[in-house]
Amino acid sequence: MTLSPEKQHVRPRDAADNDPVAVARGLAEKWRATAVERDRAGGSATAEREDLRASGLLSLLVPREYGGWGADWPTAIEVVREIAAADGSLGHLFGYHLTNAPMIELIGSQEQEEHLYTQIAQNNWWTGNASSENNSHVLDWKVSATPTEDGGYVLNGTKHFCSGAKGSDLLFVFGVVQDDSPQQGAIIAAAIPTSRAGVTPNDDWAAIGMRQTDSGSTDFHNVKVEPDEVLGAPNAFVLAFIQSERGSLFAPIAQLIFANVYLGIAHGALDAAREYTRTQARPWTPAGIQQATEDPYTIRSYGEFTIALQGADAAAREAAHLLQTVWDKGDALTPEDRGELMVKVSGVKALATNAALNISSGVFEVIGARGTHPRYGFDRFWRNVRTHSLHDPVSYKIADVGKHTLNGQYPIPGFTS
């Protein structure tokens, strides 16, 4: 196959013999020390992404027969959460990597699966995404894919919100066929080297949160897509949603990963606030107490935070196990299987979003005014959750659960449902 980016990153030979959750915790402990400073600086988390590359975790979901860890979905979800607890941006980036890579298996050929999974495992490839555009609505795609005589395409246009594209090795991109051929209007998906001539990830990401995710735009100028880089036939991804085929699992996978990024951030906020309350917070004089940890209202707040996380965590883990069950069905997947999973994930997304927003905001009530100083960076937790939780409206997730409970309806399969 033609997919052979120039950069080669040799994977640690014994990586798959380690506990991936323990590896993630070790990295998280290292990153936690610089998280505030890096959030303030923005830009790219280059060194931290190289840490992840060196750890071998980029092949976490790659089957062992291709040289990967062969981890299951519950384990992968735990790893995302551990990373996000230390740094929301890194949890975001790693989560998107885990969302991108399975597309090879979901809509690609057996040959593509073997080749690309092997390359990811052997060379520690980062994957990036280039799917969204900033047009009139979320599916108003204008990046053109012009067919070539050899069965490939030429891409032109600009994608936006391309999390992880910069610094990646393999880029997943969508284009719309815009010519007079029978394919006109069809959506094609492809996995191409990010180093391909004409691909330019831009340094134009600016938001209040997720500052080190490189989620800016990517330009495509006469970018050649080789025939064996095209994943599935034209409209294969769209048809997978319409027919509730295996490719439609992209949505519940992505949404469950997003939810666990939020839960990881919430855990990080709670841990940081607890340490501050124990060591630096001052008691409120009228309360008649000696230490801030004795304040009954503070105690109640920590109880409420913890209870909210207990419920959301339990639901998230249950959904991860259901995802694994559905994933293992392969092509025997039914619309009912897919629907039950999406309803479960929608509930988790709502629980995680609400818990993370409430906790990341509420911690200020238990740390006090001095805790708002920028050197502590407590604001980063809320900013990160608030920024990414706007990816798709959580109200529609709640409505999907309600429609199923009341009317027995499953969510209409789509990129976010």
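The backbone N, Cα and C atoms fix where each Cβ goes, glycine too.
A quick note: this is a predicted structure, and the numbers were derived from the prediction, not measured.
Among the features that Swiss-Prot reports, dibenzothiophene binding site is placed at His92, Asn129, Trp205, with the record citing a curator's inference. A simple way to gauge crowding: the CB of His92 (mutagenesis position) has 29 other CB atoms within 10 angstroms, across all the protein chains here.
Asn129 (mutagenesis position) carries a strand DSSP state (E or B). Here Swiss-Prot flags Tyr96, 129-134, 159-163, Arg282, 369-370, 391-392 as FMN binding site.
Among the sequence features in Swiss-Prot, the mutagenesis site His92 to Phe is noted as follows: No production of DBTO2 from DBT. Annotation note: His92 (mutagenesis position) sits in a helical segment as assigned by DSSP.
One mutagenesis experiment named in Swiss-Prot is Tyr96 to Ala, and its note says No production of DBTO2 from DBT.
Its Cβ taken as reference, Asn129 (mutagenesis position) is surrounded by 24 other Cβ atoms within 10 Å in the chains shown. Experimental mutagenesis is annotated in Swiss-Prot for Asn129 to Ala, with the remark: Almost no production of DBTO2 from DBT.
Record note (Swiss-Prot) on the mutagenesis of Phe161 to Ala: No production of DBTO2 from DBT. For Phe161 (mutagenesis position), the number of other Cβ atoms no farther than 10 Å from its own Cβ, over all displayed protein chains, is 19.
Counting only same-chain residues at least 6 apart in sequence, those with a Cβ under 8 Å from the Cβ of Arg282 (mutagenesis position) are Ala292, Gly368, Arg370. Quoted from Swiss-Prot, the note on the mutagenesis of Arg282 to Ala is: Almost no production of DBTO2 from DBT.
Record note (Swiss-Prot) on the mutagenesis of Arg370 to Ala: Almost no production of DBTO2 from DBT. A 10 Å cutoff on Cβ-Cβ distances gives Arg370 (mutagenesis position) a total of 11 other Cβ atoms nearby, all chains included.
Other C-beta atoms found within 10 angstroms of the C-beta of His388 (mutagenesis position) number 25, with every protein chain shown included. Look at His388 (mutagenesis position): DSSP puts it in a helix. In Swiss-Prot, the entry for mutagenesis His388 to Phe states: Very little production of DBTO2 from DBT. The structure shown retains the original residue.
One mutagenesis experiment catalogued in Swiss-Prot, His391 to Phe, is accompanied by this note: Very little production of DBTO2 from DBT. Sequence-distant contacts (6 or more apart, same chain, Cβ under 8 Å) of His391 (mutagenesis position) comprise Phe258, Thr416.
According to Swiss-Prot, the mutagenesis experiment Asp392 to Asn carries the annotation: Very little production of DBTO2 from DBT. Long-range C-beta contacts of Asp392 (mutagenesis position), restricted to its own chain and to partners at least six residues apart, with a cutoff below 8 Å, comprise Thr416.
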- Message: Distance check, please: Cα of Phe161 (mutagenesis position) against Cα of Asn134 (FMN binding site), rounded to an integer number of angstrom.
- Response: 8
- By a simple count, how many Cβ atoms lie within 10 Å of the Cβ of Asn134 (FMN binding site), its own Cβ left out? 12
- Message: Given a separation of at least six residues and a C-beta threshold under 8 Å, show me what packs close to Trp205 (dibenzothiophene binding site) in the same chain.
- Response: Arg211, Thr213, Asp214, Ser215, Gly216
- Site extent for dibenzothiophene, whole Å (max Cα pair distance, His92, Asn129, Trp205): 14
